[in-house]
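**Q** Residues or ranges marked as Zn(2+) 1 binding site by Swiss-Prot: Cys3, Cys6, Cys22, His25. According to Swiss-Prot, the ATP binding site annotation covers Ala53, Val54, Ser55, Asp59, Ile79, Gly156, Asp161. Under mutagenesis, Swiss-Prot gives Lys58 to Ala with this note: About 40% decrease in catalytic activity. One mutagenesis experiment catalogued in Swiss-Prot, Asp59 to Ala, is accompanied by this note: Complete loss of catalytic activity. Annotation of the published mutagenesis Cys130 to Ser in Swiss-Prot: Decrease in Fe content, and about 90% decrease in catalytic activity; the original residue is retained in the structure shown. Under the heading [4Fe-4S] cluster binding site, Swiss-Prot lists Cys130, Cys133, Cys222, citing experimental evidence as support. One mutagenesis experiment catalogued in Swiss-Prot, Cys133 to Ser, is accompanied by this note: Decrease in Fe content, and almost complete loss of catalytic activity. As a published mutagenesis entry, His157 to Ala appears in Swiss-Prot alongside the note: Slight decrease in catalytic activity. Asn158 to Ala appears in Swiss-Prot as a mutagenesis experiment; the accompanying note says: Slight decrease in catalytic activity. According to Swiss-Prot, the mutagenesis experiment Asp161 to Ala carries the following note: Complete loss of catalytic activity. Under its mutagenesis annotations, Swiss-Prot gives Glu203 to Ala the following note: About 80% decrease in catalytic activity. Record note (Swiss-Prot) on the mutagenesis of Cys222 to Ser: Decrease in Fe content, and almost complete loss of catalytic activity. Feature annotation from Swiss-Prot assigns Zn(2+) 2 binding site to Cys274, Cys277, Cys286, Cys289; the stated evidence is experimental evidence.
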Amino acid sequence: MVCKVCGQKAQVEMRSRGLALCREHYLDWFVKETERAIRRHRMLLPGERVLVAVSGGKDSLALWDVLSRLGYQAVGLHIELGIGEYSKRSLEVTQAFARERGLELLVVDLKEAYGFGVPELARLSGRVACSACGLSKRYIINQVAVEEGFRVVATGHNLDDEAAVLFGNLLNPQEETLSRQGPVLPEKPGLAARVKPFYRFSEREVLSYTLLRGIRYLHEECPNAKGAKSLLYKEALNLVERSMPGAKLRFLDGFLEKIRPRLDVGEEVALRECERCGYPTTGAVCAFCRMWDAVYRRAKKRKLLPEEVSFRPRVKPLRAG
């Protein structure tokens, strides 16, 4: 197996693309493909300041690395979720990455900001841990982006992630949800734009970039992810991919190019300001504030919080690197 560009020994073979490349040309190809996706979907302006959501895993650190190499002012945001040793190691890896490259890192500690980490939040809210965690992360990432002056947030979602989400959405189809799936969610008042520059890279392709660049990342998965439906969807799609290389990419591209443009969701849902935090919501109080208000009420009943303490939605990130 030789590199298609130079004829030297290939380090990465991509059956789905009919391509094999050596280390040097794979890294070049990966960066150029990312840049092509950014330009194709007008994700970012040249040299723009962008907030990168970083967990310490391979996808988010690789994205931070690539965006920095492409000349964007990429600032990392890490949320310490309070999930025991897993969260501690995630923060350590992220801080080391930022420190070694001289990159700016913002950190929000969920427990310091609101009094509870994800395990306690799940118990007190009555939600599944992934649901409570996901809602909190989405809210905090957007709030930090808006209040720190970022127009756009970039996340490391890859092809496997996006194909699995699409698979799940098609099993339980809702036009409004399907119409929102894609590599870009545009900016709105009070809502930063969301972009996914890695949406056409498989998990293996991102991993290959991470390893060949020598990026140290957290290998372990979140302990709360065990049993998640998304893992089942990924397993099913991997089974298809093994027999039909390129199936996941065709599945996602086909939806984005042929089906999504035809989805008519009618008038957009009207957004208003949340009475508690002022951020956009469809009701009087947003889901984030409702959840945390309920958590504080239950915590007080269980004597976990003093009566005089009240939930305050605003957080101020710490600059850690």
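Each residue, glycine too, has its Cβ placed from N, Cα and C.
Every position carries its original residue.
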**Q** Tell me which of the recorded positions Cys3, Lys58, Cys222, Cys289 ends up closest to Cys130 (mutagenesis position) in space, Cα to Cα.
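**A** Sorting the recorded positions by distance from Cys130 (mutagenesis position), the top entry is Cys222.
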**Q** Restricting the comparison to the recorded positions Ser55, Asn158, Asp161, Cys277, which residue's C-alpha is spatially nearest the C-alpha of His25 (Zn(2+) 1 binding site)?
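**A** Of the recorded positions Ser55, Asn158, Asp161, Cys277, Asn158 has its Cα closest to that of His25 (Zn(2+) 1 binding site).
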**Q** I need the least crowded one of these binding-site residues (Ile79, Cys274), counting other C-beta atoms within 10 angstroms of each C-beta.
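**A** Taking Ile79, Cys274 as the binding-site residues, the minimal 10 Å Cβ count falls on Cys274.
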**Q** On a simple 10 Å Cβ count over all chains shown, which one of the binding-site residues Val54, Cys277 is most densely packed?
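**A** Buried the deepest by this measure is Val54.
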**Q** Within a 10 Å radius of its Cβ, which of these recorded positions (Cys22, Cys130, Cys286) has the fewest neighbouring Cβ atoms?
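**A** Looking at the recorded positions Cys22, Cys130, Cys286, the Cβ with the fewest others within 10 Å is that of Cys130.
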**Q** With Ile79 (ATP binding site) as the reference Cα, tell me which of the recorded positions Cys22, Lys58, Asp59, Cys222, Cys274 is the closest one.
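**A** Comparing Cα positions, the candidate nearest Ile79 (ATP binding site) turns out to be Cys222.
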**Q** Ten-angstrom check, please: count other Cβ atoms within 10 Å of the Cβ of Gly156 (ATP binding site), all chains counted.
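**A** Other Cβ atoms within 10 Å of Gly156 (ATP binding site): 24.
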**Q** Counting other Cβ atoms within 10 Å, pick out the least crowded of the recorded positions Cys133, Cys289.
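**A** With the recorded positions Cys133, Cys289, fewest surrounding Cβ atoms within 10 Å: Cys289.
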**Q** Please report the distance from the Cα of His157 (mutagenesis position) to the Cα of Ala53 (ATP binding site), rounded to the nearest angstrom.
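**A** For His157 (mutagenesis position) versus Ala53 (ATP binding site), the Cα atoms are 10 Å apart.
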**Q** For the recorded positions listed here (Cys3, Cys6, Ala53, Cys222), tell me which residue's CB has the most neighbouring CB atoms inside 10 Å.
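**A** Highest number of other Cβ atoms within 10 Å: Ala53.
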**Q** What number of additional C-beta atoms lies within 10 angstroms of the C-beta atom of Asp59 (mutagenesis position)?
**A** 23
**Q** Just to verify a number: CA distance, Glu203 (mutagenesis position) to Gly156 (ATP binding site), in angstrom, no decimals.
**A** 10
**Q** Does anything in the same chain, at least 6 positions from Lys58 (mutagenesis position), have a Cβ under 8 Å from its Cβ, and if so what?
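**A** Sequence-distant Cβ neighbours: Val206, Leu207, Thr210, Ile215, Tyr217.
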